[in-house]
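Colleague: Look at Swiss-Prot and you will find 791-978 tagged as domain 'Macro 1'. The domain 'Macro 2' feature in Swiss-Prot is assigned to 1003-1190. Annotation source Swiss-Prot lists glycoprotein 2 binding site at 1023-1024, SER1034, 1046-1049, 1133-1137, 1175-1178, citing experimental evidence. Per Swiss-Prot, mutagenesis GLY1055 to Glu is noted as: Abolishes interaction with PARP10. Residues annotated as domain 'PARP catalytic' in Swiss-Prot: 1605-1801.
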Amino acid sequence: MAVPGSFPLLVEGSWGPDPPKNLNTKLQMYFQSPKRSGGGECEVRQDPRSPSRFLVFFYPEDVRQKVLERKNHELVWQGKGTFKLTVQLPATPDEIDHVFEEELLTKESKTKEDVKEPDVSEELDTKLPLDGGLDKMEDIPEECENISSLVAFENLKANVTDIMLILLVENISGLSNDDFQVEIIRDFDVAVVTFQKHIDTIRFVDDCTKHHSIKQLQLSPRLLEVTNTIRVENLPPGADDYSLKLFFENPYNGGGRVANVEYFPEESSALIEFFDRKVLDTIMATKLDFNKMPLSVFPYYASLGTALYGKEKPLIKLPAPFEESLDLPLWKFLQKKNHLIEEINDEMRRCHCELTWSQLSGKVTIRPAATLVNEGRPRIKTWQADTSTTLSSIRSKYKVNPIKVDPTMWDTIKNDVKDDRILIEFDTLKEMVILAGKSEDVQSIEVQVRELIESTTQKIKREEQSLKEKMIISPGRYFLLCHSSLLDHLLTECPEIEICYDRVTQHLCLKGPSADVYKAKCEIQEKVYTMAQKNIQVSPEIFQFLQQVNWKEFSKCLFIAQKILALYELEGTTVLLTSCSSEALLEAEKQMLSALNYKRIEVENKEVLHGKKWKGLTHNLLKKQNSSPNTVIINELTSETTAEVIITGCVKEVNETYKLLFNFVEQNMKIERLVEVKPSLVIDYLKTEKKLFWPKIKKVNVQVSFNPENKQKGILLTGSKTEVLKAVDIVKQVWDSVCVKSVHTDKPGAKQFFQDKARFYQSEIKRLFGCYIELQENEVMKEGGSPAGQKCFSRTVLAPGVVLIVQQGDLARLPVDVVVNASNEDLKHYGGLAAALSKAAGPELQADCDQIVKREGRLLPGNATISKAGKLPYHHVIHAVGPRWSGYEAPRCVYLLRRAVQLSLCLAEKYKYRSIAIPAISSGVFGFPLGRCVETIVSAIKENFQFKKDGHCLKEIYLVDVSEKTVEAFAEAVKTVFKATLPDTAAPPGLPPAAAGPGKTSWEKGSLVSPGGLQMLLVKEGVQNAKTDVVVNSVPLDLVLSRGPLSKSLLEKAGPELQEELDTVGQGVAVSMGTVLKTSSWNLDCRYVLHVVAPEWRNGSTSSLKIMEDIIRECMEITESLSLKSIAFPAIGTGNLGFPKNIFAELIISEVFKFSSKNQLKTLQEVHFLLHPSDHENIQAFSDEFARRANGNLVSDKIPKAKDTQGFYGTVSSPDSGVYEMKIGSIIFQVASGDITKEEADVIVNSTSNSFNLKAGVSKAILECAGQNVERECSQQAQQRKNDYIITGGGFLRCKNIIHVIGGNDVKSSVSSVLQECEKKNYSSICLPAIGTGNAKQHPDKVAEAIIDAIEDFVQKGSAQSVKKVKVVIFLPQVLDVFYANMKKREGTQLSSQQSVMSKLASFLGFSKQSPQKKNHLVLEKKTESATFRVCGENVTCVEYAISWLQDLIEKEQCPYTSEDECIKDFDEKEYQELNELQKKLNINISLDHKRPLIKVLGISRDVMQARDEIEAMIKRVRLAKEQESRADCISEFIEWQYNDNNTSHCFNKMTNLKLEDARREKKKTVDVKINHRHYTVNLNTYTATDTKGHSLSVQRLTKSKVDIPAHWSDMKQQNFCVVELLPSDPEYNTVASKFNQTCSHFRIEKIERIQNPDLWNSYQAKKKTMDAKNGQTMNEKQLFHGTDAGSVPHVNRNGFNRSYAGKNAVAYGKGTYFAVNANYSANDTYSRPDANGRKHVYYVRVLTGIYTHGNHSLIVPPSKNPQNPTDLYDTVTDNVHHPSLFVAFYDYQAYPEYLITFRK
């Protein structure tokens, strides 16, 4: 029957009718594999009726279903091939039952069949792998089945290896090692041999027993019993005996009846014993899973006590960790003793375990160590028990013992029972002390604790019965009590009393029986109260000594040792003496004053204090004198210039020490004495010429140095003090014997002349006269100048007495006290400026810097430090570390640079230096942009000096660099930063700035001094910080200080008391505009505050100005009456009250000037104008006013000044939106957009019609707002008017009168009338519309010009006395723009001068091209070069001879040059600048005479010759320019070029006109010109001008009316010029020839040519027309001769006789062009020079001789006819007025070259 609960499948395969042997096993393995077949647990049975078929029984049905669902099944059998399997459900259940029946039958007979030996192939098939267990061997006889195939070798030694056993078995059995397995079990000292092939194991054992090797190895072989027990391992949790029994009895698992189950849960294993041994074969071959956990099954042999694992290693499971608990105190104890824990850990490791100590509780976790695996299974089983036993043994060495103790008792004794050997802990809840530690320690300490408890208990009882008292006694008084016998006496009388002293609380504690305590307290108090004290003054040196010694020890030495019961203590700066009695106090004072002393030793050379000898001496002295206690101290003061040693202490020791140290210093100190010898020339003379003196000095060990480095010029003597002083006297005697004289010369070039051959001249003077000579340089920089060779760019006054100088020069050679070096953080001077300074300074500078870094660390950017200067000529060098530039951190870089500069200035101030030089820090390798760098440095300097009111030691700050680019950047930065100030002009080196002229106000930056001596200072700071005697404050009428920003800032600093006092002062006073109240200053830095009620501006009303003037004057009067020195005014009224800032600045300064001039001031010296640094407008206004007055622009007492034309038109400003304002003379002129009817003024002007009743535009608005009364008044006055205007009342408008003018009339005339009318009525303000721009339709530009012109005329005539302000109110914004443009056009200009008719005429005639005023501005700089020579010699005679020789030499070298030329008059700014440059670069002096005109040059010959060439080139250039200008004038007379712009034609200027005409005549296609300052190209073909942007203008050429060309001229064929040769038959030829031949008949005429030059002809005729008109009936024209050379002919033909020919061949009668009456004069070879072919040329010329007079050689223009009228000149000059033979013409176009005669001899 079928297996219950199984699900069968029928399997057929491709193996045929005779299936292979063991196929059953292969199929079972295949279908058991889920991976190969999809199956699982199953059983395979062969169908007995059909051996080729098999039935597979699956237990879970779903497993069978999976096998069915898999389509292909293949069984791969190695060596036999692959078999295809077919699976299907069985046909009927009977078929299955039949299989089981057949199996039972075959089972019984199976062992009887096939007894014969199987063949080899069959034997191989029966072998199964060891790890799957062993199948029973086939074909084994039944009687052998109970004989074991396993042999055990017991008593296995450790030295027997598995190889040895295998070899033994092979030798004894004769089998190969493939036929058996050897398994060594070291835990039991046994090895088991399992035979794979059937042998006679009994015989094998017997053979082994006899084998000699077995005997030698002492092995005990025996036949291992056949077992029916298995060991099952890897059991899952939850298994038990019953479930295991059921599992292994299940046939599905291959099991059978179980005899016994022994389960080992801790090992997850069990022993299963079966009744039937054969079951083992099935189970061992079956793969078992228990609760889805795969099981490991091994045969178990009881005789061995273990299972056989075969090739598998036994699964050894280590025991689980377990915990042990320690007593908590013991655990705490061990936690504090790490070494004990380590000892326990080490001991437990021997038990193969590891301990983990809990950090929170007394738990110890014990885990098996990895080494336990090697100890074997028996040891593993007993591991936990063994470990617990060992730990218990260790724990027994320690003890925890509690002791019952009261908490109060414990607090008392706990500090006495501390012992590090054990843990002592108090349990508050249990009131027990717990002792934990090693047993012996705990027992020992327990005894001590119990004894301490007992003794303490008794002590507490005694204390409860005793008394404790505290007394406050100072340490000093306690010191005296201790040294008196009182305390010892008390302790003797009262032995039970305790006396102790707490120095911290200064309490003296008495403890003991109450009677004893009270007695002791009374006696101590009595003693303390009788003590006496006294403060005495001692010197600072002695006080310092007492500070350094211990007062107790020194009091014992000073007082107690002398039996004086006293002590000293330091109290503040005095010494407090305390004694037990007044008598002892007197003795103590006497003792202190007599026993202590100090002495000083001045040390000139500090180096002596740094030597080892000095250090050793002072050390030994201090050691000797201060053995105990200290009796002397030695202080070395080396920070000052001269060092000092102070010895302080006990008199005897001080005297001894002083004597020794003084002698040492005198004997070892070297000193220097510099004998300053001036001039330095004397030093050279003494050094060379007085050689006999120096060896005498050197014999006494005094070193002599001439002109030592880094010191003043002189002779330095170095040596011992006595010898040096003697040597100084010798040097002075020698010096006095020398004669020195200086000679000064102002000959130009003298200095350079000497310098060129200085060595030669010096050697000659020495050879000839025995003297020394030198050129005296500026040794000391004069005020305003700079050192020699260093260029000063600017000077700016920073503060009174402090100047900022920008100068180009070498930072290592400057006349300053200290310089700033741009350094890096490490003060390593590797490159750039730092390297240059370091090289000049020598190694001392770098060494000192290294010490600074070592001492103070690296310097961070933004810091500065100071070091020695080494060999540099400075006291110190300041090293400033600037930042490295980063664009991302620019603000930080600027901050750091600013900080570095300011710290450098602070260091200079700290060391009391007067001058400092600063370079462009960080601008080099640190990459700081130069512009940003210099601006930051200048700003930092400005802040340091201008915003700090404290006094400054620094008086000169130099900004220096060798690079001109850097210095220029510095100068520009100074100009920018100080733009509101007027810097001094940079004076040339060595020259002081010009002093202010008499009557002018002296001016420094922010400073003015009035003629009366009152100083005015411009101070930029808040009013609350003012430090003057008096401060002025602006307050409202209610006197509330918190309402205004000015008074509020004062109130905040002064405190509320200021308001309270002001209220008190104001009571009973009628406060109104102009009231001045005086109060105290309270917390302010001044002495008094003057509170003023300032007026509102009210458009500049007279009353407001008057009140403000009265306020200012009264404040100064109060200051003077209080006998105070200074007063400070803020810009009162310029804020909410509306005073314009520039008007207030002018008003207050004017009032101060007036007050100073009218009063004899006794005490008032300074008036400060306080301006907040952020109030830039007020600062600018005051700075402008300061600068204006400093320039001599002093105004009168009144604010306006009519006649001052300096800067007649002021600058245009915009005080409010839509308002523009400027000064016109003394009048404030405003234009504003708005409604005129809302304005407030003395007069409002109405622009109306002829009938004065216009009801349109502005007139309508004015009449309607003014009211009906004004209209009626207009009607009445219109009928009776005598002028073009009428005056009515103001009506409802805010004015006194309305002046009605006619808008269509002349606007300038109308405004002038209004101004005059207002002046008559003393009105100060006028408001008018843009007259005529409405219905009269006048152009706004013309109206604006007319109004401004009217005001200008009014002011210029001096009429403006009352009128202060004129305001134009405009309705239309475009009209406002026109007015603004007109104001800007006149901004900053002066009055225009009017040109007279005569001057215009003179200009036309060529007398003058420029006004003389302009030339007066061109002044040739006066060069005052001088040289001073210093001569040194033996006596006066030698020196004077040498001076005379030098003067003669210089005089001979001087070379003069003179040039007299008319063109010198035409020199303009360019020529003057060139002349000035010549003076600068050459050793010459140039003087200029404008009248002659004449240039004189004086200097050394080579420079004079160079100047001559350049001056003559200048004259030639000017002459050519004038010729061009003359041509331009000529051309412009009849040709005019114009361009058209916006349909308006504009003329080109005359030079451009000439340029265009020349280009046209030269037939150029294009020419470049300028139109309105833009470049245009004119196309002469299309007549268009095009600019660079393509914008085009049309151009045209106009021909003016001109003189007709002579009719006899030949056709010029559109040429501008031609020469026509005349035929001898022409009448013209004959006429000219006959005239020539009258005096030149001996010459042969080759040809006569007519010159046809229309331009020259027109110019000549125009000049003739003018002369004819001027001279009336005079015959103005003559035909004369003029001889010339061939080279001049082309020029004359084209240009005529212009000024370039003036004086060319003669100057006897003037420097003009000469024309002769007779031809023979001109034909002379002097004038008509023959060419190479012998041809000569003479012109027959038309000359305008006009009215003439006698000439002379000095004339460059004709003389005047009348001395009273210098512009009315003669036309020409002649040699003889009555019989002239020649004429001299001076002007262009005064002659026309009509005919050219070519002839030869």
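Don't overthink the numbers, they just go from 1 along the chain as shown.
Cβ coordinates are placed from backbone N, Cα and C, and glycine is handled just like the others.
For all the noted positions, this structure keeps the original residue and models no substitution.
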Colleague: Please work out the mean pLDDT for the residues of the domain 'Macro 2' (1003-1190).
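Modeller: Overall, the domain 'Macro 2' (1003-1190) comes to a mean pLDDT of 86.
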Colleague: Let's check the environment of GLY1055 (mutagenesis position): how many other CB atoms sit within 10 Å of its CB?
Modeller: 12
Colleague: Sequence gap of 6 or more, Cβ distance under 8 Å: name the residues on the same chain that satisfy this around ASP1175 (glycoprotein 2 binding site), in order along the sequence.
Modeller: ALA1131
Colleague: Test of understanding: give the count of other CB atoms lying within 10 angstroms of the CB of ASN1136 (glycoprotein 2 binding site).
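Modeller: Summing over all protein chains shown, ASN1136 (glycoprotein 2 binding site) has 14 other Cβ atoms within 10 Å.
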Colleague: What's the CA to CA span in angstrom from GLY1055 (mutagenesis position) over to GLU1177 (glycoprotein 2 binding site)?
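Modeller: GLU1177 (glycoprotein 2 binding site) has its Cα 30 Å from the Cα of GLY1055 (mutagenesis position).
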Colleague: Using Cβ-Cβ distances, find the residues under 8 Å from SER1034 (glycoprotein 2 binding site) that belong to the same chain and are at least 6 apart in sequence, listing them in sequence order.
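Modeller: Same-chain residues close to SER1034 (glycoprotein 2 binding site) (Cβ under 8 Å, separated by 6 or more) are GLY1044, LEU1046, SER1047, HIS1091, VAL1092, VAL1093, ALA1094, PRO1130, ILE1132, GLY1133, LEU1137.
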Colleague: Report the same-chain neighbours of SER1049 (glycoprotein 2 binding site): residues 6+ apart in sequence with Cβ closer than 8 Å to its Cβ, ordered by sequence.
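Modeller: Listed in sequence order: GLY1022, VAL1023, GLN1024.
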Colleague: Once the chains shown are all counted, how many other Cβ atoms turn up within 10 Å of the Cβ of VAL1023 (glycoprotein 2 binding site)?
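Modeller: Around the Cβ of VAL1023 (glycoprotein 2 binding site), 28 other Cβ atoms lie within 10 Å.
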Colleague: Give me the count of other Cβ atoms within 10 A of the Cβ belonging to THR1134 (glycoprotein 2 binding site).
Modeller: 23
Colleague: Could you check the binding-site residues SER1047, GLU1177 and say which one's CB has the most other CB atoms within 10 Å?
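Modeller: Comparing the binding-site residues SER1047, GLU1177, the most crowded Cβ belongs to SER1047.
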Colleague: Please report the DSSP secondary structure of SER1034 (glycoprotein 2 binding site), reduced to three states.
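Modeller: The three-state answer is strand.
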